[in-house]
Amino acid sequence: MTGIAAASFFSNTCRFGGCGLHFPTLADLIEHIEDNHIDTDPRVLEKQELQQPTYVALSYINRFMTDAARREQESLKKKIQPKLSLTLSSSVSRGNVSTPPRHSSGSLTPPVTPPITPSSSFRSSTPTGSEYDEEEVDYEESDSDESWTTESAISSEAILSSMCMNGGEEKPFACPVPGCKKRYKNVNGIKYHAKNGHRTQIRVRKPFKCRCGKSYKTAQGLRHHTINFHPPVSAEIIRKMQQ
């Protein structure tokens, strides 16, 4: 092996015929060389042996990646893939997904998802949504802006409910916000879009309203407000006021 050939292995760069491809590991480089630059045809090997009877490269005899090793590697990849999918799904349900870079938007129409209302089972923990049932329309129109707040992210439940389970779908993760046609290939893309794409568009109802006009998203918030700003008046104070 020449010095240049040896150096190519240390740099993980293929030097065969000016190929120049770079690989992350030595194993990947060797596999590339065996697949693309070394002949495995028995007739070619026999011809080379006849031409050079005193020397035959070991690469033709002892392959680094044998057929058995390749089959084992493919089998291992198939076993790892379902576990990776389960890990991603679990990460979405917990909402623990790191912020990824932005992705380009898709052109497919997102599936129709049911409207997210204050009566949803996850309203108290992750309130989201921008559309409500028809029977609430009259109340919404007469309500003031004080009864609304903005939400900076879409819940994991909403993302999972809009996920396309078709295995052939290139971008299965669709934005659940009605009218948004954004689709993404992975969980990180849709989570980043959900966190930043509709920061000022999503309005969430604050259904717990005080007689003074203030509204709150939870009963605990309304109770805290009442205790601090509208404390109960004792019977003794009422009698003194009537005197």
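The count begins at 1 with the first shown residue.
In case you wondered, yes, glycine gets a Cβ from its N, Cα and C as well.
Original residues throughout; no substitutions modelled.
Annotation of the mutagenesis experiment Lys47 to Pro in Swiss-Prot: Little effect on interaction with NR2C2. Under the three-state DSSP scheme, Lys47 (mutagenesis position) falls in the helix class. Neighbour list (Lys47 (mutagenesis position), Cβ cut-off 8 Å, at least 6 residues apart, same chain): empty.
Experimental mutagenesis is annotated in Swiss-Prot for Tyr60 to Asp, with the remark: Abolishes interaction with NR2C2.
Quoted from Swiss-Prot, the note attached to the mutagenesis of Ala69 to Pro states: Little effect on interaction with NR2C2.
According to DSSP, Leu76 (mutagenesis position) sits within a helical segment. For the mutagenesis experiment Leu76 to Pro, the note given by Swiss-Prot reads: Reduces interaction with NR2C2.
Within 10 Å of the C-beta of Leu76 (mutagenesis position) we count 10 further C-beta atoms, all protein chains included.
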